[in-house]
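The block underneath contains the structure these notes are about, expressed in structure tokens.
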Amino acid sequence: MEDKATTKDLDQWIEQLNECNQLTETQVRTLCDKAKEILSKESNVQEVKCPVTVCGDVHGQFHDLMELFRIGGKSPDTNYLFMGDYVDRGYYSVETVTLLVALKVRYRERITILRGNHESRQITQVYGFYDECLRKYGNANVWKYFTDLFDYLPLTALVDGQIFCLHGGLSPSIDSLDHIRALDRLQEVPHEGPMCDLLWSDPDDRGGWGISPRGAGYTFGQDISETFNNTNGLTLVSRAHQLVMEGYNWCHDRNVVTIFSAPNYCYRCGNQAALMELDDSLKFSFLQFDPAPRRGEPHVTRRTPDYFL
């Protein structure tokens, strides 16, 4: 196997990953190199056309990702936009992120994958992905290939110039999409500043900017969302990052929607998951789904902290 992934290789890898079987370390390296090539050409505000199905956090819940594709349609038949947090917490971060990256490399025009706050070296060392890579490969190389790749993921996407999609939320340092386009994203997620805020902030019932209980990013009120949408000619901010019990939740007088796509989050929260389908004319509908039937989860001791639910 050379360092070139042919279409035939990719199809075979995708087939294997669909069965929840991991790739070899060498195959992952080849895949990540190819993905970097593709992602390096994408913008900080990646343009996406409708129709497209928008998804929130997946967090290594591989069987629920399979359920998501069953409900929403297979890739590439359905166009997808994922808003980050592919790894950590679930038991199958390796298979989940490898599959999404393989689909991106195989069908680059049909799937968009954004960066979430968990697509970071620091966070993955605490919340499970690093340990899982060590357990499944016997060393940290695969973790390194993926976390290096994460620096290339676009920060936000813009669907038909109107619906702005990102993982976390708005930033007091950013008024316009051009400010986002000007950021240097090829780095670890910083502890503060605009790039950090886009991946960490949350909408709030209180107006204005507030200090985030997460220790990174800000909270922002309806006044902020309305101003941002008006300034940038947007109809909606679509984001993920927060567990919502019904899988989706409107706030800020429908200026913001939260979408969460990991059902029964952490295998214990009891929430539904959802997808937002945008049709040819940007009309939205939500599809809710429950966890895939489980055939015995692995008995893994969980040592990850419960903070940041």
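One-based numbering along the chain as shown.
Even glycines carry a Cβ here, placed using N, Cα and C.
Around Asp57 (Mn(2+) 1 binding site), taking its Cβ as the centre, 28 other Cβ atoms fall within 10 Å, counting all chains. Residues annotated as Mn(2+) 1 binding site in Swiss-Prot, with similarity to another entry given as evidence: Asp57, His59, Asp85.
Here the residue is the original one, while Swiss-Prot reports the published mutagenesis His59 to Gln with the comment Abolished protein phosphatase activity. DSSP assigns His59 (mutagenesis position) to coil in the three-state reduction, outside any helix or strand.
The Cβ neighbour count for Asp85 (mutagenesis position), using a 10 Å radius and every protein chain shown, is 27. In Swiss-Prot, a mutagenesis experiment is listed as Asp85 to Asn, annotated with the note Abolished protein phosphatase activity.
The annotation Mn(2+) 2 binding site is assigned in Swiss-Prot to Asp85, Asn117, His167, His241. The C-beta environment of His167 (Mn(2+) 2 binding site), restricted to residues of the same chain at least 6 apart in sequence and closer than 8 Å, consists of Met83, Gly84, Asp85, Leu114, Arg115, Gly116, Asn117, Leu198, Leu199, Arg239, Ala240, His241.
DSSP gives His118 (active site, proton donor) a coil state; it is part of no helix or strand. Shown in sequence order, His59, Gly84, Asp85, Tyr86, Val87, Asp88, Thr124, Tyr127, Phe129 are the residues of the chain, 6+ apart in sequence, with a C-beta less than 8 angstroms from the C-beta of His118 (active site, proton donor). Sequence annotations record features per position, and here Swiss-Prot assigns active site, proton donor to His118 based on similarity to another entry.
The mutagenesis experiment His241 to Ala is recorded by Swiss-Prot, whose note states: Abolished protein phosphatase activity.
Around the Cβ of His241 (mutagenesis position), 27 further Cβ atoms fall within 10 Å across all displayed protein chains. All protein chains considered, the CB of Asn117 (Mn(2+) 2 binding site) has 25 other CB atoms within 10 Å.
Highlighted in sequence order, Asp57, Met83, Gly84, Gly116, His118, Gly168, Leu199, Trp200, Ala240 have their Cβ within 8 Å of the centre of the Cβ atoms of Asp85, Asn117, His167, His241, the residues recorded for Mn(2+) 2, and are not part of that set.
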